[in-house]
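For reference, the structure discussed in these notes is given below.
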Amino acid sequence: MASITFRTPLSSQEQAFYNQKFHQLDTEDLGVVTGEAVRPLFASSGLPGQLLSQVWATVDIDNKGFLNLNEFSAALRMIAQLQNAPNQPISAALYESTPTQLASFSINQNPAPMQSGSATGNTNNTDIPALSSNDIAKFSQLFDRTAKGAQTVAGDKAKDIFLKARLPNQTLGEIWALCDRDASGVLDKSEFIMAMYLIQLCMSHHPSMNTPPAVLPTQLWDSIRLEPVVVNQPNRTTPLSANSTGVSSLTRHSTISRLSTGAFSNAASDWSLSFEKKQQFDAIFDSLDKQHAGSLSSAVLVPFFLSSRLNQETLATIWDLADIHNNAEFTKLEFAIAMFLIQKKNAGVELPDVIPNELLQSPALGLYPPNPLPQQQSAPQIAIPSRASKPSLQDMPHQVSAPAVNTQPTVPQVLPQNSNNGSLNDLLALNPSFSSPSPTKAQTVVQNNTNNSFSYDNNNGQATLQQQQPQQPPPLTHSSSGLKKFTPTSNFGQSIIKEEPEEQEQLRESSDTFSAQPPPVPKHASSPVKRTASTTLPQVPNFSVFSMPAGAATSAATGAAVGAAVGAAALGASAFSRSSNNAFKNQDLFADGEASAQLSNATTEMANLSNQVNSLSKQASITNDKKSRATQELKRVTEMKNSIQIKLNNLRSTHDQNVKQTEQLEAQVLQVNKENETLAQQLAVSEANYHAAESKLNELTTDLQESQTKNAELKEQITNLNSMTASLQSQLNEKQQQVKQERSMVDVNSKQLELNQVTVANLQKEIDGLGEKISVYLTKQKELNDYQKTVEEQHAQLQAKYQDLSNKDTDLTDREKQLEERNRQIEEQENLYHQHVSKLQEMFDDLSQRKASFEKADQELKERNIEYANNVRELSERQMNLAMGQLPEDAKDIIAKSASNTDTTTKEATSRGNVHEDTVSKFVETTVENSNLNVNRVKDDEEKTERTESDVFDRDVPTLGSQSDSENANTNNGTQSGNETANPNLTETLSDRFDGDLNEYGIPRSQSLTSSVANNAPQSVRDDVELPETLEERDTINNTANRDNTGNLSHIPGEWEATPATASTDVLSNETTEVIEDGSTTKRANSNEDGESVSSIQESPKISAQPKAKTINEEFPPIQELHIDESDSSSSDDDEFEDTREIPSATVKTLQTPYNAQPTSSLEIHTEQVIKYPAPGTSPSHNEGNSKKASTNSILPVKDEFDDEFAGLEQAAVEEDNGADSESEFENVANAGSMEQFETIDHKDLDDELQMNAFTGTLTSSSNPTIPKPQVQQQSTSDPAQVSNDEWDEIFAGFGNSKAEPTKVATPSIPQQPIPLKNDPIVDASLSKGPIVNRGVATTPKSLAVEELSGMGFTEEEAHNALEKCNWDLEAATNFLLDSA
């Protein structure tokens, strides 16, 4: 897409000026200006419209119809260049260079020079002038022909007429909107006249129409007076308006044809001839009168009159009316009358039958002295010639013949090709402004072949004759195809033909063409006043001898001078009539309507008589002149007569020969007649073409010589200019290059300056930021140094711990050797079981007797199981209420019952277990003191001592552990009491349960909302409702263990017996002691909501201890890393946080009591229950067999202080679903890959024996079911939440875990040392005294939270303060610190 490119960029002054003009025109801020918007500005530049249109076409490259700022600037540059030098060619080079001065615009300046016409024509050109009567008459006639009798003209018809004006559609639309006052879509006569008048003003580039007004003024509408024109009453006059001839010829750059047309088209409806018009007509007459004879013959006048494009009949009528002297020559008077009548006819006014009296009385004609009264008519009457004297005419409206010998070249013309019919011809006939204007200079000089040249100056409207050198006339450009040889029938016509060779030179000098198209004029009747034609005077010339071919304008050869003179006359007339306004009014006092009606006939007769008198007076005055001319004419006529006589004789001689041929050719004459006429026309055309070509050849020869001379001069000038241009171009390029370089350097320097400024600002900002960061980093470095020291100290402590644990590993190796020795002893003790077979047989017999009672008890157990489920739900609700700090209503009763039951249980347990109490206590004390478990226990006791009552992280969390403990104790109590299980006391169970939910101060435990275990439980148990129970369970276990260590130790076996029986018991006691040492603090394994398996296991301690013949590596696995698998945490059905039960303790208690073979129904129930809970790695059938074998050696356990809790509720184990859940739990735990599982020891012979004797045992011989449970606990606590090391020690104490410390989030840099988990055996409080080991690392939830925040870059003080503000909520404290950072 092409674009505007300035070789010389716009200067700052130009940019400011052009931007100002552009924004004034772009009122809507669209970035473009339309042609309609810039038209007033361009018109005010004073340049011609054609130049402005070329400027627009040059800058509007894509023909968009609008200009952007760049194109608008280019247009104003071109206007400035053209204002400085108007003759420059229109091209893109005008806007590429800078003009010497900016374009000047004046809104009151006319785009073209206007002629003043007279001194009184000082009117404001920006106002729309009033309509002249001439314009009203022209446009009224056009309306009548278009409307055809209708009162309005339809929009489509008016559009067709308007479009022929070749104005922009937008301009025509605005004119229509102004004229269609009622928006009806049709125009009445006044609206049509106004529209045509505005179109005429636009075409003439009148300043008032540069910007059409929004509303036409009222006085402009009032200037339209639609009075009918009366043509048969010559005394009725219409006053001249201020603009009698319009403004069509005022502002146009007129050509010869337009000036000539204006001479025939500018006539007012009045019949008075002004002095100015008379002067114009006289000037035309003088230009035609080359010989200065004072008269013009028909040979000159006929071609001139034909150029008016009136038909021949109308011209004959005008000739008849104007020829007041009744001769073949016109004087200035007759010529003025004929021209006046032609103008009237072209204006659409019907010609009268006689010359109006007002025309004859015009002062300009000089026929009458000035007299205001029309009654005083003393001038002699002149006979008015009638139309009867005119010879017969052949009306050829489209063709006019010219003499065949006419070889005079004519002036070239630029005429629009229009047809002779339709509204376009009417429009063009009425107003020559509708033709496209051709650019000419302000002054048009028309030259002819004489020494006179006619010059018309558009500025002052005056026509002058200047003496110039003779020049070759311009060639003909019109077609002469319509010319033919004319043979007149009258003697006068033949004399004219004879004189043609003499008149040819005159005809060549007087021919001209005109462009006006005449409208059709109806024929007129003969004049009512007839006169006798003089036989001695020549008749009216025949206008049919000249033809005008369709589509081409032809005339005789004097058009240059005549056209200029006619145009000057028309322009002068219009200016004179506008300036004189009311100078000439009708002086007839009787011109009013009534008087005119009465005197019309008398006036007509008087006018005729006056014409006759004037004609006779004139004839008398010119008799002498005519006498001399008559003599010459007689001589010429005589010669012509002789010539004709000779021709006549020749014709007579050939007449006889042609008579015979005439009869034969008469039939062909009619057919060939048309062909002859066509051939004659073609001959005339050929002759005309020949003469035109000859004249054109002469002209071209002259032009060629002139062109060659001018070409040589131009070449020389071009050479000089090219050299100058080359030098200037080189200089310009150098300057442009320098300007570009300088601008580039300026741009680069400015960009570098901006960049440097930005860089300096950024560097300063970075320096400030780095200063702040340095201070922060120094603070952080100090904190990190402090933290590094702390980590180093902790690392040293961990190294010490690792060394200590290495020493303990050595001790464990020694312990393993001892255990191997003990295993050997246990194998020896297996022989003792054979001694008990007989005893077991007896027990089986007794069991058969109690079978009936078992069935009854079984039914009761099922019922109690339902009650137990309800109690469990009730207890859960109570526990939730307790966790929320709500005490039940019967809290006091429950506490009292719990205390009584505890005392009773303690007494019974003491009475049963006092046999071996002393020996067991000694063994346990010795063993515990010598083992490495004591150190861990001492540590736990020290940490518990250090804890405060307000520690929300580590204690006083309500748990459900008391429930399980109560169940275990109750189960043992039920086993000891035999038939007492049939009627358990639920009230005692609730009291024991409530007692477990109280702390050592008797206050209900409040659950810690910020505990790391509660808030960060594993994913597998986060949604489990049993989580609060497991949290409560842990603290309850710890508190109960601390309170009851002394009582429990009294039931633990500890040393070897001397007798075989006691040796067997001692072996079992030693084996059980190992279990105690590994898991003394894990009180229970809550595999299900009920305590079925645990109760069953506790009722058969002897059997559970029997298969414990394991190696040291199995019971105490070597130290290894703790691998936590999140996916395994949910492998079991109950992914709860559970503790183990103190089964080994109960087992040892029962081993200490003497063997009493007293089978009970409870033993049978728990035997079946154990079968439902297979140990890990064993099948149910294997467990069943082991249970049966173990039943032969079953003894009653010693009842401790918790034996009465939930007594008799073990019957719930009958439910198959619970057993299945427990079985699934043990299987899942076994499959979880626990590293703490004990190896299954098979004793096939013992199992078979127990099976055969139907021994009711409570524990399978394959493994201890309490061992796999810690693995579940270990997996469920693998959540990455920070849990206190103390909590883990308490939960997993005694399990032999090889990893003591959980991964610390806040201290990732501390190396993880393989430290075994601390074992927490149950020892007396007096044994827990020892040195406190400072771990040196964060182990509590608080310290872990502080350390985690410290690892995020905050100081310990900030972390501690934030945690205190947020109630030790790590997430809230983190957000608080980040927000306040």
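Using N, Cα and C of the backbone, Cβ positions are placed for all residues, glycine too.
Listed features, source Swiss-Prot:
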type	residues	note
DOMAIN	14-113	domain 'EH 1'
DOMAIN	167-202	domain 'EF-hand 2'
DOMAIN	277-366	domain 'EH 3'
DOMAIN	1338-1380	domain 'UBA'
MUTAGEN	TRP56 to Ala	Abnormal spatiotemporal behavior
MUTAGEN	MET1352 to Ala	Reduced ubiquitin-binding
MUTAGEN	LEU1370 to Ala	Reduced ubiquitin-binding
MUTAGEN	THR1374 to Ala	Enhanced ubiquitin-binding
MUTAGEN	LEU1378 to Ala	Reduced ubiquitin-binding
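The most densely surrounded of the mutagenesis positions MET1352, LEU1370, LEU1378, judged by C-beta neighbours within 10 angstroms, is LEU1370. Beyond the ends of the domain 'EF-hand 2' (167-202), by six or more residues, the same chain brings 35-36, 128, 131, 135-136, 139-140, 142-143, 146-147, 151-155, 158-159, 161, 208-209, 212-213, 215-216, 220-221, 224, 226, 246-248, 431, 433-434 to within a C-beta distance below 8 angstroms of the stretch.
When averaged over the domain 'EH 1' (14-113), pLDDT in the model lands at 83. Comparing C-alpha positions, LEU1378 (mutagenesis position) sits nearest to MET1352 among the mutagenesis positions TRP56, MET1352, LEU1370.
Cα spacing between MET1352 (mutagenesis position) and LEU1370 (mutagenesis position): 12 Å, rounded to the nearest whole number. Residue counts for the domain 'EH 1' (14-113) by DSSP state, with H, G and I taken as helix and E and B as strand, are 52 helix, 6 strand, 42 coil. Residue environment of THR1374 (mutagenesis position) contains 19 other Cβ atoms, counted within 10 Å of its Cβ in all protein chains. A gap of 79 Å separates the Cα atoms of LEU1370 (mutagenesis position) and TRP56 (mutagenesis position).
TRP56 (mutagenesis position) and THR1374 (mutagenesis position) have their C-alpha atoms 74 Å apart, to the nearest angstrom. According to its DSSP assignment, LEU1378 (mutagenesis position) is helical. DSSP states for the domain 'EH 3' (277-366), grouped as helix (H, G, I), strand (E, B) and coil, give 51 helix, 2 strand, 37 coil. All protein chains included, TRP56 (mutagenesis position) registers 18 other Cβ atoms within 10 Å of its own Cβ. With helix defined as DSSP H, G or I and strand as E or B, the domain 'EF-hand 2' (167-202) counts 25 helix, 2 strand, 9 coil.
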